[in-house]
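Novice: For reference, the structure I am asking about is given below.
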Amino acid sequence: MAEEPQSVLQLPTSIAAGGEGLTDVSPETTTPEPPSSAAVSPGTEEPAGDTKKKIDILLKAVGDTPIMKTKKWAVERTRTIQGLIDFIKKFLKLVASEQLFIYVNQSFAPSPDQEVGTLYECFGSDGKLVLHYCKSQAWG
């Protein structure tokens, strides 16, 4: 039984060694490649576009900041940190004069014009970006 798989593995090698096998395979692979690449490109773009348009963000409260019941949110890649701050302030019904700080992975505060997609690419893990929010300065 061990000889049969070896001979099966050797057959493609011997076919590849012969020029006829490569010529026969080339038209067959050439014909499926354009449709598959055309099918893969839109297929890849559509799911990648869906997943890349929306990023999962896990929002965690720090200190005396009110805790959001919904912690996991799907946010567009192009949304800025300032947009998130405004959203969280409205969601928590904070006064406009109250400050809200956002930290990435409990380490640094990104700039308000930073896009969420860029932060996700650099600091995302397990398919999500963890952001901590608080009313007083905590880290960095």
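Counting starts with 1 at the first residue shown.
Cβ from N, Cα, C; glycine included.
So Swiss-Prot lists the following for this protein:
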MUTAGEN   LYS54 to Asp  Impairs E3 activity of the ATG12-ATG5 conjugate
MUTAGEN   VAL62 to Arg  Impairs E3 activity of the ATG12-ATG5 conjugate
MUTAGEN   GLY63 to Asp  Impairs E3 activity of the ATG12-ATG5 conjugate
MUTAGEN   PHE108 to Ala, Asp or Arg  Impairs ATG12 stability
MUTAGEN   PHE123 to Asp  Impairs ATG12 stability
Novice: Could you state the whole-number distance in Å separating the C-alpha atoms of VAL62 (mutagenesis position) and PHE108 (mutagenesis position)?
Specialist: 14
Novice: With GLY63 (mutagenesis position) as the reference Cα, tell me which of the mutagenesis positions LYS54, PHE108, PHE123 is the closest one.
Specialist: PHE108
Novice: Measure from the CA atom of LYS54 (mutagenesis position) to the CA atom of PHE108 (mutagenesis position) and give the result in Å, rounded to a whole number.
Specialist: 23
Novice: For LYS54 (mutagenesis position), which residues in the same chain are close in space, meaning a Cβ under 8 Å from its Cβ, but six or more apart along the sequence?
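Specialist: In sequence order, ALA74, VAL75, GLU76, ARG77 meet the Cβ cut-off.
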Novice: So if I measure Cβ to Cβ from PHE123 (mutagenesis position) and keep only same-chain residues at least 6 apart in sequence, which ones fall under 8 Å?
Specialist: VAL104, ASN105, LEU129
Novice: Can you tell me whether DSSP puts PHE123 (mutagenesis position) in helix, strand or coil?
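Specialist: In the DSSP reduction, PHE123 (mutagenesis position) maps to helix.
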Novice: Including all protein chains displayed, how many Cβ atoms other than that of GLY63 (mutagenesis position) lie within 10 Å of its Cβ?
Specialist: 12
Novice: Measure the Cβ-based neighbour count of VAL62 (mutagenesis position), defined as the other Cβ atoms within 10 Å of its Cβ.
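Specialist: Total other Cβ atoms inside 10 Å, all chains included: 17.
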